[in-house]
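Asks: Sharing a structure below in structure tokens format, with a few things to ask.
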Amino acid sequence: MWIPVVGLPRRLRLSALAGAGRFCILGSEAATRKHLPARNHCGLSDSSPQLWPEPDFRNPPRKASKASLDFKRYVTDRRLAETLAQIYLGKPSRPPHLLLECNPGPGILTQALLEAGAKVVALESDKTFIPHLESLGKNLDGKLRVIHCDFFKLDPRSGGVIKPPAMSSRGLFKNLGIEAVPWTADIPLKVVGMFPSRGEKRALWKLAYDLYSCTSIYKFGRIEVNMFIGEKEFQKLMADPGNPDLYHVLSVIWQLACEIKVLHMEPWSSFDIYTRKGPLENPKRRELLDQLQQKLYLIQMIPRQNLFTKNLTPMNYNIFFHLLKHCFGRRSATVIDHLRSLTPLDARDILMQIGKQEDEKVVNMHPQDFKTLFETIERSKDCAYKWLYDETLEDR
């Protein structure tokens, strides 16, 4: 039995039409719990979950003026650049991948990569650096291409005309002659750079949505991303039930999606900081001074070939994200409490199938446990509907 999909958000409409996730819609103009057929009353609770909206990546909240807080970090130390070039290129016996370098700035790392034999596409968002970057590629037979583009603004969700440095990944990859390969194929290319200093979490969310939906850069295959990330966000990303205070939704999403490896650690002080006015010689803002005491971690994120299964697909991943957000929204609650709000299926039976007790807490569930939980619900045949949500709460 299939549900009507009128009024569903686009991603959920696709899920319903594809059969990946069956919903019982609860709302003022839809069936309520009391209208459900008796065979579907499987452990229902009195409350229904809010379907969490997709994050808006266009307008990040600001606590102060943009000019006073925005800054970028660049590799300007020659020795560090040579070290990173060796890390990115890997073993000499392997043919080098095409490298997409994000915001290379003054091009110290770019030059080291070229000297090591790499083929580089420099995606630079600041026009000031472009002439110098282009000069590095002279007499190199096309080993360097420089494009005015901000990697973190690829495929903006705002709609309308895309203006540089934002860009369409389809147009970018077509211009570079890069074709899509199957998900099970080898890594087609590498992306290297640094997450935005004031937008690491936001960038991780955008990439997560792109990866699980196989859109943007991930439409072309299992793109390897190598990024420097701040110490605090790194600790959260790698947290597990052993670190419950740091363990959160992105921990689960990324640990399931990718093999994550630390390639290098470097103090903040090893990088030069630039603002819109140029190099920042004497940072005085307390927030920045605190960051300078931390380390930056260079992490490698390679998407897993076995991420997608019959029951977790690019068509229903958004339901999985909703399950995680719902659970970590009340992280101290038991899993069974959340299940009673998320699905009309028998919550006790589901927990029994995945080998968990009724008193299992959210923060005690490992990433693979959440995936197993989701897939168990998806493949269940006990009820006509798999998931519950209240469409009247959707956009609140």
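Yeah, the Cβs are placed from backbone N, Cα and C, and that goes for glycine too.
Every residue here is the original one, so none of the noted swaps is modelled.
Sharing the features that Swiss-Prot gives for it:
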BINDING   Val75, Glu124, Asp150  S-adenosyl-L-methionine binding site
MUTAGEN   Gly105 to Ala  Abolishes methyltransferase activity
MUTAGEN   Arg330 to Ala  Impairs transcription initiation; when associated with A-331
MUTAGEN   Arg331 to Ala  Impairs transcription initiation; when associated with A-330
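Looking at the shown structure, what environment does each listed feature sit in?
Replies: Its Cβ placed at the centre, Asp150 (S-adenosyl-L-methionine binding site) has 18 other Cβ atoms within 10 Å.
Counting only residues at least six positions away in the same chain, the Cβ atoms of Lys72, Tyr74, Val75, Glu124, Asp126, Phe129, Tyr274 sit under 8 Å from the Cβ of Gly105 (mutagenesis position).
Using a 10 Å Cβ-Cβ cutoff, Arg330 (mutagenesis position) registers 12 neighbours. Classification of Arg330 (mutagenesis position) by DSSP places it in coil, neither helical nor stranded.
Taking all protein chains in view, 14 other C-beta atoms sit within 10 angstroms of the C-beta of Arg331 (mutagenesis position).
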Asks: Quick one: Cα separation, Arg330 (mutagenesis position) versus Asp150 (S-adenosyl-L-methionine binding site), in Å?
Replies: 36
Asks: Report, in whole Å, the straight Cα-to-Cα distance of Asp150 (S-adenosyl-L-methionine binding site) from Arg331 (mutagenesis position).
Replies: 35
